[in-house]
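See below for the structure under consideration.
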Amino acid sequence: MNLTELKNTPVSELITLGENMGLENLARMRKQDIIFAILKQHAKSGEDIFGDGVLEILQDGFGFLRSADSSYLAGPDDIYVSPSQIRRFNLRTGDTISGKIRPPKEGERYFALLKVNEVNFDKPENARNKILFENLTPLHANSRLRMERGNGSTEDLTARVLDLASPIGRGQRGLIVAPPKAGKTMLLQNIAQSIAYNHPDCVLMVLLIDERPEEVTEMQRLVKGEVVASTFDEPASRHVQVAEMVIEKAKRLVEHKKDVIILLDSITRLARAYNTVVPASGKVLTGGVDANALHRPKRFFGAARNVEEGGSLTIIATALIDTGSKMDEVIYEEFKGTGNMELHLSRKIAEKRVFPAIDYNRSGTRKEELLTTQEELQKMWILRKIIHPMGEIDAMEFLINKLAMTKTNDDFFEMMKRS
């Protein structure tokens, strides 16, 4: 029996399964407690139980395997990992571990890990001699992540504008600068769907911080990938813990030469959470930001890199501006020069209900010549020269109308050449 499979089973089926095993009063219990009771009953019959999760090591030296389904929140069905196992396999926070588990003995509260079968989807022996993330060599992004799907749909228009305005590569550190109601969540969903469609080999993680619960549900249903969220009714410490778990997991996967993509909504809210959590240093910047508060969100954002030894970590984060809060302006100013790709959304364009509301002239990618062919780069530059004198709304309307006539960007450039 597998713990993860039970977590994905609907509650009604779990109750039926439990009643068939002779358990009572399940209807009044929480889902995690029902799973706990079923597994305890199952283990009494002497059969094996398997479980997996992402390791979080606590200060006392032991750790727990947390589940991504509950957004790495501590719960009764977490799996205890002993300090000796952590030392033996050289495990770190963020390692994805699967193995055989046993039910709690008398006086214990958690399931315990008996045997490690896999570390980060690899044999445990291979995990011992990997290079630490901090020691890997960072490079410019040089392998393109294409967003265009080529199916001619209206969603694909957004992806195509994105490919023209600011191409994204593996290892990009991108910032989407957005005022409220400019369609940033829709844009992120679009990017997520394009990545799942065009690059199924990449590990996609969507991290929603301080978000509305209904948007979390929508994202989980639309995105083929891991959606980890902490809603606005949870404390700041919880936002911070979720973000730390996601970035640590991503780093461990990059050490195993995987390409990981994190879509973060939003870095402003994450920085606000760190500002609440961090101990007061006595120095306060404009807008009430503590002088030490922005170091950790910068470490999160700065982890994005293309790695020479193989693998990459791409982070596309949204930053909020024009919210009327001085703190948000300060946070944006701090992150402004750190990314190597910027996409600006415009409130004016969105108010006219023209989507995607991208401010084409202000958006762009550094070192874009590494991501595109020389011929494509020339065409993109010519397009910029045509669009530059127009106003931001006219530019976007012109581009969308022209793109709608063709199915792919190559066709669009051909049409441009002829005219």
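Count begins at 1; order follows the chain as displayed.
The backbone N, Cα and C atoms fix where each Cβ goes, glycine too.
According to Swiss-Prot:
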BINDING   G169, R170, G171, Q172, R173, G174, K181, A182, G183, K184, T185, M186, R212  ATP binding site
DOMAIN    48-123  domain 'Rho RNA-BD'
MUTAGEN   F62 to L or A  Defective for RNA-binding
MUTAGEN   F64 to L or A  Defective for RNA-binding
MUTAGEN   K181 to Q  Partial loss of ATPase, helicase and termination activity
MUTAGEN   K184 to Q  Improves ATPase and helicase activity but reduced termination activity
MUTAGEN   C202 to G or S  Does not affect the kinetics of ATP hydrolysis and inhibition by bicyclomycin
MUTAGEN   D265 to N  Loss of ATPase activity, helicase and termination activity
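For the mutagenesis positions F62, F64, the greatest number of Cβ atoms within 10 Å around a candidate Cβ is found at F64. Per-residue confidence over the domain 'Rho RNA-BD' (48-123) averages out at a pLDDT of 93.
Calculated from their C-alpha atoms, the gap between G169 (ATP binding site) and C202 (mutagenesis position) amounts to 12 Å.
In the three-state DSSP reading, F62 (mutagenesis position) counts as coil. A coil conformation is recorded for G183 (ATP binding site) in the three-state DSSP classification, outside any helix or strand.
With respect to R173 (ATP binding site), the closest of these mutagenesis positions in Cα terms is D265, chosen from F62, F64, K181, K184, D265. Listed recorded positions: R173, K181, K184, R212. The one with the lowest count of other Cβ atoms within 10 Å of its Cβ is K181. Residues G169, R170, G171, Q172, R173, G174, K181, A182, G183, K184, T185, M186, R212 are listed as the ATP binders, and the farthest two of them sit 30 Å apart at their Cα atoms. In this view, G171 (ATP binding site) is surrounded by 26 other Cβ atoms within 10 Å of its Cβ, with every protein chain counted. Cα distances from G171 (ATP binding site) to the mutagenesis positions F62, F64, K181, K184, D265 are smallest for D265. Cβ-based crowding with a 10 Å cutoff singles out D265 as the top-ranked of the recorded positions G169, T185, D265. Geometry remark: C202 (mutagenesis position) versus K184 (mutagenesis position), CA distance 22 Å. Comparing F62 (mutagenesis position) with R212 (ATP binding site), their Cα atoms are 34 Å apart once rounded.
Broken down by DSSP into helix, strand and coil, the domain 'Rho RNA-BD' (48-123) contains 9 helix, 33 strand, 34 coil. In this structure, D265 (mutagenesis position) is part of a beta strand by DSSP.
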